[in-house]
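Down below is the structure, laid out as C-alpha cells.
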Amino acid sequence: MDIDTKIKAYRFVAYSAVVFSVIAVLSVCITLPIVYNYVHTVRRQLHNEALTCKGSMKDVWADVHHLRVDAASNRTARAVRYGRDDAAAGNGPNFDSGCEGCCQPGPQGAPGAPGKPGRPGKPGAPGFPGNPGKAPQKPCEEITPPPCKPCPQGPPGAPGLPGDQGDKGEAGQPGQPGSDAAPGEQGPKGPNGAPGKPGAPGAPGDEGLPAVCEPVQKGEPGSTGEPGPVGPPGPSGQPGNDGTPGQPGPKGPPGPDGKPGADGNPGQPGPVGPPGTPGERGICPKYCAIDGGIFFEDGTRR
C-alpha cells in the first residue's frame, strides 16, 4: 500500500474511534441518570407498598384479636340431655329449658388496646364565597358632641407642594384660514436680458478723402526673443590616438588541477635485495585416534 493510503486509513480509524468514544460517553451520561431515577422510583414504590402491607397485616391481626376476645366473652354454656332417643337419632342436641337461669354471661372483659390512629382524610372542598357585607346603619339617635368653647380661627397653613403634571390634553380643532396679506413693495431690478438679434446692414457711406503720403519712419528695435530649441547632434569626430599601456594587474588565483599526464618510461631495475629469513621446516602430520590430536615429527603439537 502507498503511504498516503495508509495515512488516510489510519486517520479514518482514529476519527471513527473518537466519534464512537464520544457517542458512548454521551450515552452513558444520559442513560445513567435515567436508570438511577427509575431504580429509585421503583424502590420507593416497593417501600411504600411494604409499609402498606405491614399496616394492613397489623389491622387484620387486631381484628382477629378483637374477634377472639368477643367470642370468649359471649360464649354460652350448653347442656345436653344424655340418654334420649331423639339425640341419638340425629335430631340435634336439645337444650334444657329449666337451666336458663344458670346460663348467664360472665362479667365484661377488660377494654382492649387502643387502635391505630386513622389515616388523615382528604382535604375538604373549598367553601362558597361569603355574602357581601352590608353598610353600617346609622344609629337611631345621633350622638351630638359636647359643646366646646369657640376658638378664634387659626392662621392659614403653609402652601402645599405643587401637584404632578396633568395629562396631555386632546388636540384642538384647526383654526380658521387667515385673511389675505397686503400687496408687497416693488422688487429689485432683474438681470439683463439676452442680447437681441443683429440688425439689418446699413446703407453705404460717402467716399472718404484721399490719403496723404508721409515718409515712413523706422520703429525702435524689439526685445530679444527666447532661445531656440536645441539643434540635432553633429556628426561623429575622428578616432583619437591610442593611449599608453597600463601597468600589469595583480596575479590571479591558481587555476584548477590539470588532467594527470601519461605514464613515464619504465626505470632501470633496482639493486638486489638482502637475503630473506630461512623458511619453516616442512611437516608430516601423524594422526593419533586415541588422543584426537595431530602430532608432528619434531614432537610439537599444534
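The backbone N, Cα and C atoms fix where each Cβ goes, and this holds for glycine too.
Don't expect the noted substitutions in this model, because it carries the original residues.
One entry in Swiss-Prot concerns the mutagenesis experiment Gly205 to Glu. Its note says: In dpy13(E225).
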Cβ-Cβ neighbours of Gly205 (mutagenesis position) (radius 10 Å): 6
Assigned conformation of Gly205 (mutagenesis position) - DSSP reduced to three states: coil
